[in-house]
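Here the structure is laid out as structure tokens; the discussion comes afterwards.
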Amino acid sequence: MPVQAPQWTDFLSCPICTQTFDETIRKPISLGCGHTVCKMCLNKLHRKACPFDQTTINTDIELLPVNSALLQLVGAQIPEQQPITLCSGVEDTKHYEEAKKCVEELALYLKPLSSARGVGLNSTTQSVLSRPMQRKLVTLVHCQLVEEEGRIRAMRAARSLGERTVTELILQHQNPQQLSSNLWAAVRARGCQFLGPAMQEEALKLVLLALEDGSALSRKVLVLFVVQRLEPRFPQASKTSIGHVVQLLYRASCFKVTKRDEDSSLMQLKEEFRTYEALRREHDSQIVQIAMEAGLRIAPDQWSSLLYGDQSHKSHMQSIIDKLQTPASFAQSVQELTIALQRTGDPANLNRLRPHLELLANIDPSPDAPPPTWEQLENGLVAVRTVVHGLVDYIQNHSKKGADQQQPPQHSKYKTYMCRDMKQRGGCPRGASCTFAHSQEELEKFRKMNKRLVPRRPLSASLGQLNEVGLPSAPILSDESAVDLSNRKPPALPNGIASSGSTVTQLIPRGTDPSFDSSLKPVKLDHLSSSAPGSPPDLLESAPKSISALPVNPHPVPPRGPTDLPPMPVTKPIQMVPRGSQLYPAQQADVYYQDPRGSAPAFETAPYQQGMYYTPPPCVSRFVRPPPSAPEPGPPYLDHYSPYLQDRVINSQYGTQPQQYPPMYPAHYDGRRVYPAQSYTREEMFRESPIPIDIPSAAVPSYVPESRERYQQVEGYYPVAPHPAQIRPSYPRDPPYSRLPPPQPHPSLDELHRRRKEIMAQLEERKVISPPPFAPSPTLPPAFHPEEFLDEDLKVAGKYKANDYSQYSPWSCDTIGSYIGTKDAKPKDVVAAGSVEMMNVESKGTREQRLDLQRRAVETSDDDLIPFGDRPTVSRFGAISRTSKTLYQGAGPLQAIAPQGAPTKSINISDYSAYGAHGGWGDSPYSPHANIPPQGHFIEREKMSMAEVASHGKPLLSAEREQLRLELQQLNHQISQQTQLRGLEAVSNRLVLQREVNTLASQPQPPQLPPKWPGMISSEQLSLELHQVEREIGKRTRELSMENQCSVDMKSKLGTSKQAENGQPEPQNKIRTEDLTLTFSDVPNGSALTQENLSLLSNKTSSLNLSEDSEGGGDNNDSQRSGVVSNSAP
């Protein structure tokens, strides 16, 4: 019984006894059939025949020479042998010796393979020659040159080795990255298609399923059958693609075609192809033949990867390649190599190998070819030795293939992620042409290479100007942390905002601690990303220090305390995200991330010590909220805090600070798209609770300050001194506000008055802040303006320019604002004191905040300065600029009669008309993005309703309308409870007010447009806190109020309403009875809150009415039924 032949790699041991050859008793003896057996096993044979193929051994075993080529591979000492004397003569003996020497030299290339035989063949077995070359070389080494059959085999092995050498040289001259694309292009050029390993296999099996029983189907029916079966698993399957697969089988002659007159032909599968193995082999053979026709030389391992997606079909593909080889294919390959050398210039002088290759190509490979002569044998083996030496020399010294693989292509993410197929299956179908890393070493190597790359183009023109004007953008980056720009190609920047995939990911902390909370890392969405399917990228890898194109703040953050205080050591770095960065894909408009900060009360004053100030916290970009359970229309609700980088930053990473402040608007606002509706659980809690409540951290987006670069050069001056509110004195408010009425006692009235005075003093101090000494920001082109302030619907096409330049409103400085207020007040109702002035410190602070808001809002334009009179060009509130004309409303002063005995205070409508324009009480064409800040006593609830109204001109959904109606009902119920506490007189006063409000509500109102201008107030947090203190004061002084004062207050409200009837456009104010408690008593600090409360609180009611009116239903009855709305602080 024949012995099973061993694997070709086990050529150093006897296939019978499996013992390694040696020079003593187990000398390797090669037979004429190509098998090599040790001398001991050969002597034990019962008959002189090969134990594997039973080939007769014609020569005496004792006369067969030892295979010295194998002995040198096992490291044995080659014994001196008696020179073999051939019967044909001495000349033939010389030829034999020369041929034997050639084989021994070629066998040395198998030395790395032999050294690894004990541990198995793995990646550490590095050899200059490829595996096909090694395999053919092993065949040559096993040939017995003494026997005639051995010489025939040696000549065929030499020819095969030479042909493979030509193929290797051609492979060295072709681009492996383009190999697969060229192959499939050649396949498609012939009307065929390969759908991928998995899909192609399924398609072939379905074809076999339809035709294996010998049935004849038309092409159309066959294609439809396959497509219908493939669709559940492969939705991309189409009739066209499957038709191309059938065409591939048709070219392979797998069908027996029956033609029919005036009808489609019927196809029947040939009997020899009615098994999957036979059909697949013919299918693969057709693809290999197409590649050969196209002049492509593809290795068997590459074929296995391309057609099967693994490395287990190399021998299958090799057999197909060998079967398709013809005697003419060798000469054709030599011609192709000549053409390739002409194209490259032949730097290695490979043309010298051409005569040897032609000699090998002329060898007859047929089995019945005559045996070669000794001279032909010598010439053939010398030629193959020269050719193989030339290949090895080219690979070692002139090959560009290895260097090409070291250089990543133009795509910056080349091999920076692990290959998914390699991780999951252990093999990659793309082989060397795969653009993903196949090992951790390769991954780290290319990531390091990419870190040294500089972005190929700046993020925007404005960022280039940062460097042109010499601003210190690069020195801001610390040595310890940098931005990973290498793995991300900077895309084009529409409208100056970095689009999805932007290279900028994080601004660098100034400190030495590049800490980064893991919860701040953006989540990578695989279905939106074009990166590798493997591990997600680390967006915060270190990057070069020379990144000057980052949109960083060129101005250092000023100290956060008074200038006379000693500076505190900064122990926490400032982490910011530049404006232009996109941590999230552009399509990710409906996913919001959770605020990483801990839970904290929303408005509880932090227990800071007086005289201390705190380090700014790291600011992160756009933390979006969890997906809503019940979506609401309109933009998401946003917390309103000052956008100033210097103003409202409280370090949220200190464990000792329980208070967190939500941001004013999304820090990373992308103005090019409309944000989806959100379900505001916290807003519903606001509506249900009449008292301020704390906000859970999950609903509080992280605060992000506004980048200063976004402003024009005219805004070079902004406060460098800290806001007084940052020095937060201790305010002993023990019980924090909660969602339910707190059982703990409230602060005393004296404490509330004292705290109010402190806040008023801090608001007053803001007036004297001097401009900073550093240089102004550079003039940025309009394309880089952050577009939060523009209509989102217009931003996509860039149509907001018309709104910017077509209208003008001189509302950007203190001079013009007061001038307009004075001019408007003169022809209208005159105040009791006869002059328009701000009698209250709080009113001044509010006015300054509003002016600061307007200045910041309109400075997104790049118009020239327009001086007015002899006033300074740039006021302390910034430069005069242009914005929409409709921002100015000539509604006249809104005046209320002050209580008797209280200081007279006038309130100009210009002080509040900005809110009408911004919030939707007038004909403003702009829509705020739900981030209108509070002014004075403007409360968060007010802005929530404004956010609801600001639906960008889109009708509110039914859920929003029901929510608004429910809110009004709840507020009316709370109002009725509050009014019952005041007694019969308060009830009667409320009825009088109700009748008056109903009369006003019956008047026609101007058409409402959605508000579109978001406001920003730097002192907003102080205003909120002041509002809380005043609410407490109102509650404490409610029992002490005088009945006659209540009457006076009611008269003042009626007088205000009458002003609107006397020719003034009614500002749609509805007075909220619950907040009348704030005005029923004298307020400390020499002012009464009656007038402001009437106007401010009534604006909330009008915003609610606008929210319902914007539906188109005009349902105002709910809000007009009582004329009051709850004043719950957010």
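Using N, Cα and C of the backbone, Cβ positions are placed for all residues, glycine too.
Substitutions noted, but not modelled.
For CYS14 (mutagenesis position), the count of additional Cβ atoms within 10 Å of its Cβ stands at 21 [all protein chains shown]. Swiss-Prot documents CYS14 to Ala as a published mutagenesis change and attaches the note No effect on localization to stress granules.
The 10 Å shell around the Cβ of CYS17 (Zn(2+) 1 binding site) contains 13 further Cβ atoms across the protein chains shown. Positions annotated as Zn(2+) 1 binding site by Swiss-Prot: CYS14, CYS17, CYS38.
The number of other Cβ atoms within 10 Å of the Cβ belonging to CYS33 (Zn(2+) 2 binding site), over all protein chains shown, comes to 20. If you look up Swiss-Prot, you'll see CYS33, HIS35, CYS50, ASP53 marked as Zn(2+) 2 binding site.
As a published mutagenesis entry, MET199 to Arg appears in Swiss-Prot alongside the note: In sanroque; partial loss of ICOS regulation, no effect on localization to stress granules, no effect on RNA-binding. Under the three-state DSSP scheme, MET199 (mutagenesis position) falls in the helix class.
Annotation of the published mutagenesis ARG219 to Ala in Swiss-Prot: No effect on CDE RNA-binding; the original residue is retained in the structure shown. The number of other Cβ atoms within 10 Å of the Cβ belonging to ARG219 (mutagenesis position), over all protein chains shown, comes to 18.
When secondary structure is read from DSSP and collapsed to three states, SER238 (mutagenesis position) falls in the coil class. Mutagenesis annotation in Swiss-Prot: SER238 to Ala, described as Decreases CDE RNA-binding; the structure shown retains the original residue.
Here Swiss-Prot notes a mutagenesis experiment, TYR250 to Ala, with the remark: Decreases CDE RNA-binding. Increases target-mRNA expression. All protein chains considered, the CB of TYR250 (mutagenesis position) has 17 other CB atoms within 10 Å. Look at TYR250 (mutagenesis position): DSSP puts it in a helix.
SER253 to Ala appears in Swiss-Prot as a mutagenesis experiment; the accompanying note says: Slightly decreases CDE and ADE RNA-binding. Applying an 8 A CB threshold to same-chain residues 6+ apart, the list for SER253 (mutagenesis position) reads LYS270, GLU282.
Non-local contacts of LYS259 (mutagenesis position) by the CB criterion (under 8 A, 6+ apart in sequence, same chain) comprise SER265. Quoted from Swiss-Prot, the note attached to the mutagenesis of LYS259 to Ala states: Strongly decreases CDE and ADE RNA-binding.
Classification of ARG260 (mutagenesis position) by DSSP places it within a strand. In the shown protein chains, 9 other C-beta atoms lie within 10 A of the C-beta of ARG260 (mutagenesis position). Per Swiss-Prot, mutagenesis ARG260 to Ala is noted as: Strongly decreases CDE and ADE RNA-binding. Increases target-mRNA expression. Abolishes CDE RNA-binding and highly increases target-mRNA expression; when associated with A-239. Increases target-mRNA expression. Increases ICOS surface expression; when associated with A-220 and A-239.
One mutagenesis experiment catalogued in Swiss-Prot, SER264 to Ala, is accompanied by this note: Decreases CDE RNA-binding. Same-chain residues at least 6 positions away in sequence with a Cβ under 8 Å from that of SER264 (mutagenesis position) are, in sequence order, SER218, ARG219, LYS220.
Experimental mutagenesis at this site is recorded by Swiss-Prot as SER265 to Tyr, annotated: Decreases CDE and ADE RNA-binding. The Cβ of SER265 (mutagenesis position) has 12 other Cβ atoms within 10 Å, all protein chains considered. Secondary structure at SER265 (mutagenesis position), as computed by DSSP, is strand.
Summarising the environment of CYS434 (mutagenesis position), the number of other Cβ atoms within 10 Å of its Cβ, over all protein chains shown, is 18. As a published mutagenesis entry, CYS434 to Arg appears in Swiss-Prot alongside the note: No effect on localization to stress granules, reduces RNA-binding.
According to its DSSP assignment, ARG219 (mutagenesis position) is helical.
Neighbour counts of Cβ atoms within 10 Å were compared across the recorded positions CYS38, MET199; the minimum falls on MET199.
Using the Cβ center of CYS14, CYS17, CYS38 for Zn(2+) 1, the list of other same-chain residues with Cβ within 8 Å runs, in sequence order, SER13, PRO15, ILE16, THR18, GLN19, PHE21, ARG26, VAL37, MET40, CYS41.
Using CA atoms as reference points, the recorded positions CYS14, CYS33, MET199, SER238, TYR250 were checked against CYS434 (mutagenesis position), and the closest is MET199. Considering only the recorded positions HIS35, ASP53, MET199, SER238, ARG260, CYS17 (Zn(2+) 1 binding site) has HIS35 as its nearest partner by CA-CA distance. DSSP assigns CYS38 (Zn(2+) 1 binding site) to a strand. The Cβ centroid of CYS33, HIS35, CYS50, ASP53 marks the Zn(2+) 2 site; residues of that chain outside this set whose Cβ lies within 8 Å of it are LEU31, GLY32, GLY34, PRO51, PHE52, GLN54, THR55, given in sequence order.
For CYS50 (Zn(2+) 2 binding site), the nearest neighbour among the mutagenesis positions CYS14, MET199, SER238, ARG260, judged by Cα separation, is CYS14. Here is what falls inside 10 Å of the CA of CYS38 (Zn(2+) 1 binding site) among the mutagenesis positions CYS14, MET199, SER238, ARG260: CYS14. Using CA atoms as reference points, the mutagenesis positions CYS14, MET199, SER238, ARG260 were checked against ASP53 (Zn(2+) 2 binding site), and the closest is CYS14. MET199 (mutagenesis position) sits 42 Å from HIS35 (Zn(2+) 2 binding site), taking the Cα positions as reference.
A sphere of 10 angstroms centred on the C-beta of SER238 (mutagenesis position) encloses 15 other C-beta atoms.
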